[in-house]
Amino acid sequence: MEYINTRQKEILYLLLSEPDDYLVVQDFADRVQCSEKTIRNDLKVIEDYLNEHSHAQLIRKPGLGVYLHIEEQERTWLSQQLHTEHFSSRQRSDKERMLHIAYDLLMNPKPVSAKDIAARHFVNRSSIKKDLYAVEEWLKRFDLTLVSRQRLGLKVEGNERNKRKALARISDLIHNTAFTSQFIKSKFLHYEVDFVTKEIKSLQKKHSLYFTDETFESLLLHTLLMVRRIKMKQPISLSPKEMAAVKKKKEYQWTFACLQRLEPVFAIRFPEEEAVYLTLHILGGKVRYPLQTEENLENAVLPKVVGHLINRVSELKMMDFHKDQDLINGLNIHLNTVLQRLSYDLSVANPMLNDIKKMYPYLFHLIIDVLEDINQTFDLHIPEEEAAYLTLHFQAAIERMQGSSETHKKAVIVCHMGIGMSQLLRTKIERKYHQIAVMACIAKADLKDYIKKHEDIDLVISTIALENITVPHIVVSPLLEPGEEKKLSAFIRQLGESHRQKQKTFQMLNNTTPFLVFLQQEAEHRYKLIEQLATALFEKGYVDKDYAVHAVMREKMSATNIGSGIAIPHANAKFIKQSAIAIATLKEPLEWGNEKVSLVFMLAVKHEDQTMTKQLFSELSYLSEQPAFVQKLTKETNVMTFLSHLDY
């Protein structure tokens with residue numbers, strides 16, 4: 001993407017204000033107070049900018065001068081675009097600035113200096129240096145290199161396919177898919193975006209395709225970026241084998257016809273390679289419903305992968321998922337698309353990745369471990385984004401199973417208004433609070449005897465005041481009005497927290513020793529710290545020597561940060577001899593995935609210790625919601641005092 005500086009914008013404003021009227025170079029030089037040579041160089045930059053951003057043409061006529069040939073609608077849009085760029089660049093957040101920088105570098109075929117980037121974004125060179133480092137590290141995920149050439153500047157090097165992948169996943173930099181989508185669309189005219197949207201909808205309707213909203217948006221952005229890259233003479237390149245395989249599919253004919261309808265709108269020709277590339281994205285797109293075609297679920301590896309996944313998660317969770325047909329159907333549909341994407345070398349974004357890792361850390365990391373085995377067994381590369389989606393499938397199955405077979409809290413209802421009102425209240429509670437099992441509806445006079453006989457009662461819900469009751473209780477009206485529903489929800493939450501408080505010792509305290517605690521560490525990189533902690537576990541006889549290298553490999557597959565400055569690196573349980581936990585705090589927070597981490601628990605936990613593992617992850621989840629407590633731990637300098645904080 002071509003940068004234009006403030007002076008060049010002023011020249012372009014002049015051209016826009018005098019459409020179809022010739023202006024001589026001297027006019028520009030006088031207006032912006034520079035030499036004619038500088039103006040001629042600026043006009044070349046402006047011409048490149050216009051070629052990329054619009055259909056406008058810069059016309060030069062010897063003896064007459066220069067004029068801008070542009071449609072009225074486009075002139076208005078371009079004026080607004082220049083105005084918006086000028087003011088919004090001063091107001092961008094750090095992450096948004098990084099998005100702009102990454103996009104500009106990927107779209108710019110020419111080198112650009114860090115000084116120019118800093119000037120464009122109105123920040124100092126040191127801020128830009130940090131941004132460029134983050135962008136450089138992110139580009140490595142796509143086998144792209146940010147090369148710095150002396151006296152020329154910075155340029156992204158790598159093949160076009162990887163650049164397209166990076167552009168499609170650019171939202172990873174700021175973890176805001178909606179903002180990124182609007183950002184890319186803003187680079188095009190409204191009618192261009194609308195026309196592509198209409199054509200993709202038409203394609204869906206005509207061929208009964210049921211893309212998810214996420215896939216639809218992805219296809220729209222891929223198509224728009226394809227147009228821009230073709231205009232920049234940056235076409236995609238595919239292997240003859242890939243071309244031949246895709247061109248046989250009916251989806252190729254659909255895509256080719258769709259692109260032909262777009263050609264007159266954008267005044268370009270789509271090469272066959274581009275039609276094949278877009279077809280790959282259609283084939284790899286996620287659908288809301290299974291496609292009823294002969295090609296559906298045709299992948300021979302699919303049943304093996306689904307079977308392996310369900311078997312291992314069932315074993316590790318000690319829950320039988322084989323009878324949940326909703327789960328099996330969902331996994332078949334989802335993993336069929338995943339395998340398609342992998343075979344076509346397509347990447348996928350998951351805007352919920354970090355939220356899922358924080359909400360369901362135990363299940364997510366369990367599935368990552370299972371996928372590591374699946375990837376090795378079937379020579380696949382299923383990424384963490386897919387692990388997060390699979391986590392949701394299994395979490396839904398767990399909630400279905402718990403809803404039908406187990407409950408969290410046993411309750412008794414005390415109602416003073418007879419059986420009819422008691423049953424109404426019972427029905428309301430059971431319908432609205434699935435975590436409550438109402439064991440009985442009784443009179444106040446019978447309550448004490450009932451509690452003596454049923455010591456496992458967790459709470460009493462009463463319509464009248466109660467005295468001398470040892471079990472937690474709450475008073476509500478028989479009709480359980482909306483305000484009381486909130487009150488009851490808060491009461492149930494407090495019960496959970498008080499249960500947590502009764503556990504006076506963290507499970508992790510039972511699985512560590514002072515010799516495995518390292519406070520105020522200074523580490524250059526998270527991999528170095530992982531190796532240090534794994535080595536400590538090995539030297540104490542808890543793990544095999546290979547645990548360290550496999551923990552780093554596992555970290556590369558998916559960063560183990562879980563929020564609130566906490567990370568939980570670990571490796572496959574087959575390298576563990578005895579369950580143990582090594583702990584480190586950091587003098588300075590360390591970059592860890594998409595956040596900075598100060599507290600690290602290296603988990604070496606055998607799968608056989610199921611009860612302990614569940615309790616451990618419950619504690620970690622609790623810790624991630626207690627920033628003040630985490631800060632207290634990370635500031636501690638004495639090992640024994642640190643451990644005493646975990647015994648309360």
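Every residue, even glycine, has its Cβ placed from backbone N, Cα and C.
Annotated features, as they stand in Swiss-Prot:
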DOMAIN    187-292  domain 'PRD 1'
MUTAGEN   His222 to Ala  Reduced DNA binding
MUTAGEN   His281 to Ala  Reduced DNA binding
DOMAIN    297-404  domain 'PRD 2'
MUTAGEN   His334 to Ala  Loss of DNA binding
MUTAGEN   His393 to Ala  Loss of DNA binding
DOMAIN    409-500  domain 'PTS EIIB type-2'
MUTAGEN   Cys415 to Ala  No effect on DNA binding. Results in a weak constitutive ManR activity
DOMAIN    510-648  domain 'PTS EIIA type-2'
MUTAGEN   His570 to Ala  No reduction in DNA-binding activity can be observed in the presence of EIIBA-Man. Leads to a nearly constitutive ManR activity
Identify, in sequence order, the residues in the chain of His222 (mutagenesis position) that are 6 or more apart from it along the sequence and have a CB within less than 8 Å of its CB; answer 'none' if there are none.
Arg164, Ala168, Leu278, His281
Tell me which of the mutagenesis positions His334, Cys415, His570 ends up closest to His393 (mutagenesis position) in space, Cα to Cα.
His334
DSSP-derived structure type at His570 (mutagenesis position), helix or strand or else coil:
strand
For the domain 'PRD 2' (297-404), what does DSSP give as the number of helix, strand and coil residues?
81 helix, 0 strand, 27 coil
Averaged across the domain 'PRD 2' (297-404), what pLDDT does the model get? Just tell me the whole number, please.
85
Within the domain 'PTS EIIB type-2' (409-500), count helix residues (DSSP H, G, I), strand residues (E, B) and coil residues, in that order.
44 helix, 20 strand, 28 coil
In whole Å, how far is His334 (mutagenesis position) from Cys415 (mutagenesis position) when you measure between their Cα atoms?
48
Helix, strand and coil residues within the domain 'PTS EIIA type-2' (510-648) as assigned by DSSP:
64 helix, 37 strand, 38 coil
Where DSSP helix means H, G or I and strand means E or B, what are the helix, strand and coil counts for the domain 'PRD 1' (187-292)?
73 helix, 2 strand, 31 coil
Per-residue Cβ crowding (10 Å cut-off), top of mutagenesis positions His281, His570:
His570
By a simple count, how many Cβ atoms lie within 10 Å of the Cβ of His393 (mutagenesis position), its own Cβ left out?
23
